[in-house]
Amino acid sequence: MGKGVGRDKYEPAAVSEHGDKKSKKAKKERDMDELKKEVSMDDHKLSLDELHRKYGTDLSRGLTPARAAEILARDGPNALTPPPTTPEWVKFCRQLFGGFSMLLWIGAILCFLAYGIRSATEEEPPNDDLYLGVVLSAVVIITGCFSYYQEAKSSKIMESFKNMVPQQALVIRNGEKMSINAEDVVVGDLVEVKGGDRIPADLRIISANGCKVDNSSLTGESEPQTRSPDFTNENPLETRNIAFFSTNCVEGTARGIVVYTGDRTVMGRIATLASGLEGGQTPIAEEIEHFIHLITGVAVFLGVSFFILSLILEYTWLEAVIFLIGIIVANVPEGLLATVTVCLTLTAKRMARKNCLVKNLEAVETLGSTSTICSDKTGTLTQNRMTVAHMWFDNQIHEADTTENQSGVSFDKTSATWFALSRIAGLCNRAVFQANQENLPILKRAVAGDASESALLKCIEVCCGSVMEMREKYTKIVEIPFNSTNKYQLSIHKNPNASEPKHLLVMKGAPERILDRCSSILLHGKEQPLDEELKDAFQNAYLELGGLGERVLGFCHLLLPDEQFPEGFQFDTDEVNFPVDNLCFVGLISMIDPPRAAVPDAVGKCRSAGIKVIMVTGDHPITAKAIAKGVGIISEGNETVEDIAARLNIPVNQVNPRDAKACVVHGSDLKDMTSEELDDILRYHTEIVFARTSPQQKLIIVEGCQRQGAIVAVTGDGVNDSPALKKADIGVAMGIVGSDVSKQAADMILLDDNFASIVTGVEEGRLIFDNLKKSIAYTLTSNIPEITPFLIFIIANIPLPLGTVTILCIDLGTDMVPAISLAYEQAESDIMKRQPRNPKTDKLVNERLISMAYGQIGMIQALGGFFTYFVILAENGFLPFHLLGIRETWDDRWINDVEDSYGQQWTYEQRKIVEFTCHTAFFVSIVVVQWADLVICKTRRNSVFQQGMKNKILIFGLFEETALAAFLSYCPGMGAALRMYPLKPTWWFCAFPYSLLIFVYDEVRKLIIRRRPGGWVEKETYY
């Protein structure tokens, strides 16, 4: 992809006058597909001559300033284009008008409409509808502000990319070195980088001196990678002669030619990929939408039916419209929006205490419905520190302790060979502990040096005491540092042991190279000739440790004879004047980044919870497979195709892939797969490891899982993970080692970088889903005793049993705390033993929940309310049958002589006081029956006696709603303010039998469900 091609690919599409949206969308999809493809470039394959011709750059003098200015004008600055951001006011409006809020807004508008109609037609219209409209609007605005505030901290993806862009770059133009702003670097520029610099653009290295770069933010490989002019791999991400934009140079120096700048760099493409991805709706948002459809359906159905009915009953058009509006509004659960928001916030707070920081409230529940987790290996499943795992000396393998707290196995440290091996590992080692860490445990100390050497340093320090003291005793005279051509490191030390010669040569390096330099081997402290049998033993040990996915190093030494090398001898490392062959082989030490202690248990929990854990790593397949087996992602006894082939001794291509439950897929194979082949792998293998994968592939794997209908969680820490984090249903970033970019793209951040915290998150997510169901069931039930009075008022023409203001007191007063208290309810059974919920069938609110809340419990509650209503009116002289058809005269303010059943006459004022007392009593009855409803909503299957009453907030809720009801009824002045009147104590007890009935009815129902699982009762009533 030359300069021209690279540029054209990102030209904005010409859009016709009509603003052709379709072509824009198609272009976006095309661009995304482009980005998903692997990085394609051929600059790493070109010779220096071809590079010179392609870019017109003088390889020693660089570009001329004039040419550089031309290219800058053509390509634009070397910077990442920020994505279009959503303005804050749009985000705020989404909170105000999204989903549930819309339902309440419609309710509010209908209230104002009803008030308007009444004002136009009546002389002194009641203000109920006006109050209701104002309250509904206030509820939406307050909850909207609350949600907006919760989420305002999110989505600044590009901000963090900006911080990663280097500020200055050292370029050579016209043979002169100049430091320029990194944004002015152009394709073809000759750039110099040194240790500590950020790479300013994608470079093709033309000369290097000991240059190493840290690519971890891009590829996920934790080891620094060597950079040299040599073309070593077809894949541009793997070859040594390309350095990538915004990675760090950790040591050495290098010169290179800029091949891509800005958005066209590999990092730029990832940035574009991450910001261009659509996150999609969260499962809970879909659930709430589904719920709104249900509720609206019920409300409109009831409203229209009674509208028609009231016309049949010869009401006027205007009255019928007001009834219609009243019924629809009465159906809206005003308090539910606040309840859901508060429940999610509480869970988010609870998760933060357990090291999961949730950025987006709805993500709390998404984690609970997760059915596949794609996890990174390094640092998430593992401890992210190389640790000595095994040693081979005295012709046997010894296991070292890799646990985080040194509680594991130990080996025999008495052998003389171990003394020699630990001496080499400590001396032939440039790693040192950083200062002032004496009080810290050895394994927690920071080390200056590369990963393998730090592992050796810590191991020897733990097993043999201070390495510094050892190094002081054995003074270093000269050393040859490790380099990639001879693949060993060597040093010569003064030997303080009187029984041995005065100089000790120690060497470590690649095992096969070390063995080639040895003629003898140390066994039990005695030197013996190295024969074929021992060479075979070495080979077997080397293969076994390598097969465990460990990095193996060989160690040897030589005591230099005093005759040839007396004290004060001048050793020369350039013209080597000492032996580097015929040494004595001592042993092997292998290292691995070991699994975290809590991970195997967490993976086991995921498995019993029906969640598939897939490992996706940039690491080597053998290492990946070893760790996967170590943590249980590949469980014991499950074989891969390669294992089966090895067992049956046949070629791999003769094994039927479906016989293997587990599989390890190499990134290079994944590259050539069609999406159907990937789907087959994901469908037919239960245990999967993807190794050597690139960022684009991680995205393809996530999409593959989503095609299977899975809800996918992805963990990641590098920049390379951000596209996958954004695409997944829930992206989980690492809080400690994660790059800013990955944290921005994620929905949740693990503060302790531990995979086990995800499992805690899943548990919390499942619990909140269950508890939201209970909250909603509780809240919806009181809708029926709120609507039925209105319906009976229309049909039977009786005085209104329950007013609008009292309905508001229930929905936004007495019901709020109890509904929220259900969020604190403990899990009924082990929620981690069941399969993830199926988003298509297992809904938050289903028909069964509506039938239970409205059709069964709600009806009993309504009966309780009407019973109280009729009792009070009868005590005042109006018997039930006398009330039928009395509405017209009852509500007429000019009639002051309405007779009751006993012939007494009632004025308008007196009648209204009795009516409002009934409203208050009906309200209190609803509170009383809601006690029972709250208690039965604690569980969906268990008996309340099994669950117990441990939820303190719920008990507080019961007292709170009762106290509030009493306050509203007995507080002086309530008659004028809310038209609530004091009740006789006996009237409180009218609804008690109904409350008891609800409790008994539901306990019996749950008993039948437990006794006959899958039976008719469960099918019809278990929500």
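Glycine too: its Cβ is placed from the backbone N, Cα and C atoms.
Experimental mutagenesis is annotated in Swiss-Prot for SER16 to Ala, with the remark: Dopamine fails to increase phosphoinositide-3 kinase activity and to promote its interaction with Na(+)/K(+) ATPase.
The note that Swiss-Prot attaches to the published mutagenesis PRO83 to Arg is: Dopamine fails to increase phosphoinositide-3 kinase activity and to promote its interaction with Na(+)/K(+) ATPase.
Here the residue is the original one, but Swiss-Prot notes a mutagenesis experiment at this spot, LEU302 to Arg: Results in altered sodium and potassium transport. A helical conformation is recorded for LEU302 (mutagenesis position) in the three-state DSSP classification. Other Cβ atoms within 10 Å of the Cβ of LEU302 (mutagenesis position) number 18 in total over all chains.
For GLY303 to Arg, Swiss-Prot lists a mutagenesis experiment annotated as follows: Results in altered sodium and potassium transport. The Cβ of GLY303 (mutagenesis position) has 20 other Cβ atoms within 10 Å, all protein chains considered.
Around GLU314 (mutagenesis position), a 10 Å sphere centred on its CB holds 7 further CB atoms from the protein chains shown. Here Swiss-Prot describes GLU314 to Lys as a published mutagenesis experiment; the accompanying note says: Abolishes targeting to the basolateral plasma membrane.
Annotation source Swiss-Prot lists active site, 4-aspartylphosphate intermediate at ASP376, citing similarity to another entry. Under the three-state DSSP scheme, ASP376 (active site, 4-aspartylphosphate intermediate) falls in the coil class. ASP376 (active site, 4-aspartylphosphate intermediate) is surrounded by 27 other CB atoms, counting those within 10 A of its CB over all protein chains shown.
Positions annotated as ATP binding site by Swiss-Prot, on the basis of experimental evidence: LYS487. Taking all protein chains in view, 13 other C-beta atoms sit within 10 angstroms of the C-beta of LYS487 (ATP binding site). The secondary structure of LYS487 (ATP binding site), as reduced to three states from DSSP, is coil rather than helix or strand.
Summarising the environment of ASP717 (Mg(2+) binding site), the number of other Cβ atoms within 10 Å of its Cβ, over all protein chains shown, is 29. Per Swiss-Prot, Mg(2+) binding site is recorded for ASP717, ASP721.
Secondary structure at MET859 (mutagenesis position), as computed by DSSP, is helix. Quoted from Swiss-Prot, the note attached to the mutagenesis of MET859 to Arg states: Results in altered sodium and potassium transport.
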* **Alpha-carbon spacing, ASP376 (active site, 4-aspartylphosphate intermediate) to ASP717 (Mg(2+) binding site), which is rounded to whole Å** => 8
* Asked: Quick one: Cα separation, LEU302 (mutagenesis position) versus ASP721 (Mg(2+) binding site), in Å?
  -> 51
* To do: Could you tell me which three-state DSSP class ASP717 (Mg(2+) binding site) falls into?
  => coil
* Closest of GLY303, GLU314, LYS487, ASP717, ASP721 to MET859 (mutagenesis position), Cα positions, recorded positions only -> GLY303
* Asked: What count of other C-beta atoms do you get within 10 angstroms of the C-beta of ASP721 (Mg(2+) binding site), across all chains shown?
  -> 33
* To do: State the Cα to Cα distance, in Å, between LYS487 (ATP binding site) and ASP721 (Mg(2+) binding site), rounded to an integer.
  => 33
* Quick one: what's DSSP say for GLU314 (mutagenesis position), helix, strand or coil? -> coil
* Which one is closest to GLU314 (mutagenesis position) in space, judged by CA to CA distance, out of the recorded positions GLY303, ASP717, ASP721? -> GLY303
